[in-house]
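Straight from Swiss-Prot, the features:
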type	residues	note
DOMAIN	85-161	domain 'RBD'
MUTAGEN	Pro92 to Ser	In n2018; 76% larval lethal, 24% abnormal vulval development
MUTAGEN	Arg108 to Trp	In n1925; no effect
MUTAGEN	Arg118 to Trp	In n2506; 86% larval lethal, 93% abnormal vulval development
BINDING	Cys184, Cys187, His206, Cys209	Zn(2+) 2 binding site
MUTAGEN	Ser312 to Ala	Probably abolishes phosphorylation. Multivulva formation. Multivulva formation; when associated with A-453
DOMAIN	481-748	domain 'Protein kinase'
ACT_SITE	Asp602	active site, proton acceptor
MUTAGEN	Ser645 to Asn	In oz178 and oz201; 55% larval lethal, 100% abnormal vulval development
MUTAGEN	Ser754 to Phe	In n2520 and n2523; no effect
Amino acid sequence: MSRINFKKSSASTTPTSPHCPSPRLISLPRCASSSIDRKDQASPMASPSTPLYPKHSDSLHSLSGHHSAGGAGTSDKEPPKFKYKMIMVHLPFDQHSRVEVRPGETARDAISKLLKKRNITPQLCHVNASSDPKQESIELSLTMEEIASRLPGNELWVHSEYLNTVSSIKHAIVRRTFIPPKSCDVCNNPIWMMGFRCEFCQFKFHQRCSSFAPLYCDLLQSVPKNEDLVKELFGIASQVEGPDRSVAEIVLANLAPTSGQSPAATPDSSHPDLTSIKRTGGVKRHPMAVSPQNETSQLSPSGPYPRDRSSSAPNINAINDEATVQHNQRILDALEAQRLEEESRDKTGSLLSTQARHRPHFQSGHILSGARMNRLHPLVDCTPLGSNSPSSTCSSPPGGLIGQPTLGQSPNVSGSTTSSLVAAHLHTLPLTPPQSAPPQKISPGFFRNRSRSPGERLDAQRPRPPQKPHHEDWEILPNEFIIQYKVGSGSFGTVYRGEFFGTVAIKKLNVVDPTPSQMAAFKNEVAVLKKTRHLNVLLFMGWVREPEIAIITQWCEGSSLYRHIHVQEPRVEFEMGAIIDILKQVSLGMNYLHSKNIIHRDLKTNNIFLMDDMSTVKIGDFGLATVKTKWTVNGGQQQQQPTGSILWMAPEVIRMQDDNPYTPQSDVYSFGICMYEILSSHLPYSNINNRDQILFMVGRGYLRPDRSKIRHDTPKSMLKLYDNCIMFDRNERPVFGEVLERLRDIILPKLTRSQSAPNVLHLDSQYSVMDAVMRSQMLSWSYIPPATAKTPQSAAAAAAANKKAYYNVYGLI
C-alpha cells in the first residue's frame with residue numbers, strides 16, 4: 001500500500017449536525033446524564049477526526065495526492081471521479097460494514113450512522129486509511145466521493161483506543177452462588193442463592209433478567225483489580241488536553257490498586273469540587289468511649305453517626321468543612337422536594353403544594369428514601385460526603401457533583417470542569433481503601449453504604465400495607481363468583497350457571513368431608529387440569545374449596561349432543577358429513593387429553609357440547625379421578641366400586657377385576673357407544689329395563705348394541721371402526737390417534753343413492769309415443785344380418801333383444 005499524504009484543512013469549525021445526536025454507549029450504562037451527550041462541546045477523548053466533533057483547522061487532515069501549500073483553486077476543479085462505489089469500513093470490536101459512496105455526503109455523516117446503529121459513541125473514535133491507529137487520520141469533512149477517489153484501496157478503519165481498553169463485546173458470564181444475597185444490577189432485587197455474574201465487569205443478574213443485561217462488557221469495573229488496565233488508562237489520560245487532564249488523572253489515581261499515592265492524585269488540583277475535601281485537617285477522629293450515655297446516643301437513629309462497628313478503626317465520617325456540608329444539604333433538600341412532588345402527582349393526579357411539607361434533615365450516611373439505583377438505571381447518590389463505613393476511606397469526590405450543575409450555577413460552568421469520560425463513569429466506580437483499612441469487596445456503586453443499626457431497620461410510624469389473604473394457586477374465593485341458577489345434575493355433581501368475570505359453569509362435586517389424602521390427590525389433578533388448552537376442550541378456570549368443593553369451567557353457549565339427539569323436537573337428523581366432522585373433533589379433544597395423561601372416565605353424549613354455530617365441539621367434565629372413584633370398606637379393606645353411566649361403561653370397568661381398569665381404551669369404548677347414538681338416534685339396550693341385567697351381560701360380553709338400527713347410508717369403513725371401538729377385549733381397541741386417522745380416511749360419495757323404487761313400465765302395457773320412438777331408434781341401431789332379416793322369426797328375436805338391452809341401459813331390470 002502506497003503512503004498517503006495529508007494536508008491541513010481550514011474549514012474545520014463546522015458545528016455539529018443536529019441530526020446526528022450522540023448515542024449512549026451500551027458498555028457505559030450509568031452515563032445517562034454525562035457530558036458526552038452535549039453537542040456544544042467536543043469530548044477531550046475525541047480524536048481529531050472524530051465523526052461527530054470536528055476540531056480546528058490545525059488538527060484536521062485531508063487526503064491528497066500531493067502536499068500543497070495553498071488550497072487556492074481547488075474549487076474551480078471538477079469533482080474527482082471515484083474508483084469505488086462501496087467502501088469497506090472496519091469498526092471497533094472486530095466489526096465491519098460497507099458504506100455506499102453517495103454524492104454530497106460527508107464521511108462524518110456516513111460513518112456516524114454506522115457507529116450509532118451499533119451504539120458506539122462517535123466522539124471516542126477516529127478514522128484512518130490504514131489498520132495502524134498511529135497513522136495520520138483523514139479529514140471527515142470531505143465528501144465520500146473525494147475520499148474514494150484518493151484511496152489506494154476501498155477500505156477505511158475506525159479506531160478507538162479508549163473503547164478497546166475499557167469495553168468488550170464478550171462477557172465472561174459464569175453461574176455463581178451468592179451467599180449472602182447480592183442485589184441484581186438489572187432489577188435491584190436480591191439474588192437468592194443461584195445467579196450469574198460476569199468475571200470481567202462484575203455485572204450480576206438473575207436468570208430472568210438475562211435479556212436486559214448490557215451488550216458491552218464495561219471493563220472499568222475491574223480497574224481496582226487490574227494494574228495493567230490502570231496503566232493503559234493513564235496513557236489515554238495523558239493524551240487529554242486542557243483543564244480536564246488533571247481531573248482524569250486524579251480519578252484514575254484514586255482508583256488505582258497501588259499502595260502509594262500517585263503524584264497526579266493530589267488534592268491540590270485546580271478543580272473546585274476536588275479541593276473542597278482536604279486530607280490534612282479535614283477528618284476528626286472519634287475514639288470509642290463505652291458509657292451508658294454514649295451507648296444511648298449511638299443507638300439512637302436520630303444521631304449523626306449512630307454506631308461504630310469497631311473501636312480500633314477511626315470514625316472518618318465527620319468532615320470538618322461546613323460549607324461543603326451546607327452545599328450538599330441544599331442538594332439533598334431539593335431532591336427530597338422533587339421526590340415528594342412526584343409522589344403527590346402519583347397519588348392525586350395533580351400537582352400538590354409541597355412547600356408546607358416537612359422536609360427531613362439528612363444526616364451523613366442517610367440515603368434518600370425510596371430511591372433505587374442500579375447499573376442499568378442509575379440515580380444520583382444522595383450520600384453527601386463519601387462512604388459511611390468506618391473501614392473505608394473516601395479518596396474521590398462525591399458522585400453526582402463533577403460534571404453536573406449545582407444549585408445556583410449555570411450548566412455552562414459545570415460542563416467545562418470535567419471530561420466526558422470521567423463524568424460518565426465517576427459515580428459507577430468503586431473505591432479502593434488505603435493500607436490502614438481492612439480489605440473489602442468491591443461495591444457496584446460509587447460509595448459503599450453503611451448497613452443500618454438495629455434501631456434503624458424498622459420505622460414504627462410507617463404505615464404497612466394490609467396483607468392479602470393467602471390462598472393456593474388457581475383457588476377461587478367464595479366472594480369472587482356468583483351462582484345464578486341450576487342447570488342440571490350428573491353422576492358426580494350438580495352444574496350451575498354463574499358469574500366469574502363472565503358467564504361460567506360451576507359444578508359442585510359430590511364430595512363430603514374429603515380426607516387429607518383425597519384433598520392432596522384432588523389438588524394434583526387440578527394442577528394438571530389448569531394446563532389444558534385446546535379448541536375442543538372446555539377451558540378450566542379454577543376450583544373452589546368453601547363452602548363446597550367445586551370446579552369452574554368455561555360456559556358453553558349451546559346444547560349437549562344428547563339433547564340434540566334424544567330430547568329436542570323435532571329431532572335433528574345430522575348429515576353424514578356433519579357426523580364425521582363431530583366425531584373428528586371429539587377424537588381430537590380426547591387425543592389431546594390422553595397426551596396429558598388425563599383419562600375422562602365419563603365420556604358420553606351428555607358431556608359433548610355443540611356450540612351455537614353447530615360447527616364446534618367441546619368436551620367437558622373430564623379428569624378428576626378422585627371425585628369419580630367410589631370406595632367401600634369390605635373386611636377392613638377399601639374396595640373400588642364402578643361409578644358413572646352404565647350405558648357407556650366399558651366391560652372391564654364393570655367387572656373391576658384390575659387395580660386400575662380406567663385406561664385410554666376404556667374411553668375409546670365410550671366413544672364407540674357415542675358413535676352408535678349419533679348413527680342410530682337411539683340409546684343402546686333400549687329394550688332392556690333392568691339395570692343389573694345390562695351390567696351383567698355387558699360385563700360378560702353377552703350384550704352389544706343393536707347394529708340393525710344404524711342408518712343405511714353409513715360407510716362401511718365407519719361401521720368397521722365402530723365395531724373395533726366396542727370390542728370386548730380392550731387390547732383390540734384402537735387409540736384415539738388411530739381413530740382420528742381412520743375418520744379422516746373416510747370418503748363420502750358425491751351423489752346420494754336414491755332409496756325409492758323407480759316407476760317401471762310393464763311390457764304388456766301400451767307404450768307411450770316417446771317409448772315407441774326410442775324403441776324404434778334402438779331397433780335401427782341393432783345389427784341384423786342380411787340373410788336372416790327377411791324372416792319374421794328373426795325380426796321378432798332381434799326386437800326382443802333390443803328391448804332387453806334398452807331396459808338394461810336405463811336400469812329398469
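Placement of Cβ uses the backbone N, Cα and C atoms for every residue, glycine included.
Modelled residues match the original; the substitutions are not represented.
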Legend entry - 10 Å Cα neighbourhood of Ser645 (mutagenesis position): matching recorded positions from Pro92, Cys187, His206, Asp602: Asp602
Inset, instruction - Using the centroid of the Cβ atoms of Cys184, Cys187, His206, Cys209 as reference, list every other same-chain residue with Cβ within 8 Å of it (recorded Zn(2+) 2 site), in sequence order. - result: Asp185, Val186, Asn188, Asn189, Ile191, Phe205, Arg208, Phe212
Inset, instruction - Measure from the Cα of Arg118 (mutagenesis position) to the Cα of every one of the recorded positions Pro92, Arg108, Cys184, then give the nearest. - result: Pro92
Legend entry - For Arg108 (mutagenesis position), the number of other Cβ atoms found within 10 Å of its own Cβ: 24
Inset, instruction - Output the one of Cys184, Cys187, Cys209 that, of all these binding-site residues, has the highest number of other Cβ atoms within 10 Å of its Cβ. - result: Cys184
Legend entry - Cα-nearest neighbour of His206 (Zn(2+) 2 binding site) within the listed recorded positions, Pro92, Arg108, Asp602: Pro92
Legend entry - Length of the line joining the Cα atoms of Arg108 (mutagenesis position) and Cys209 (Zn(2+) 2 binding site), in Å: 37
Legend entry - Around the Cβ of His206 (Zn(2+) 2 binding site), the count of other Cβ atoms that are within 10 Å: 18
Legend entry - Number of other Cβ atoms within 10 Å of the Cβ of Pro92 (mutagenesis position) across all protein chains: 20
Legend entry - Those recorded positions listed as Arg118, Asp602, Ser645, and which of them has the most Cβ atoms within 10 Å of its own Cβ: Asp602
Inset, instruction - Between the Cα atoms of the residue listed as 'active site, proton acceptor' and Cys187 (Zn(2+) 2 binding site), find the distance and write it as a whole number of Å. - result: 49
Inset, instruction - List the helix, strand and coil residue totals of the domain 'RBD' (85-161) as derived from DSSP. - result: 22 helix, 23 strand, 32 coil
Legend entry - Cα distance (Å, whole number) from Pro92 (mutagenesis position) to Cys184 (Zn(2+) 2 binding site): 29
Legend entry - Cys209 (Zn(2+) 2 binding site) and Pro92 (mutagenesis position), Cα-Cα, nearest whole angstrom: 27
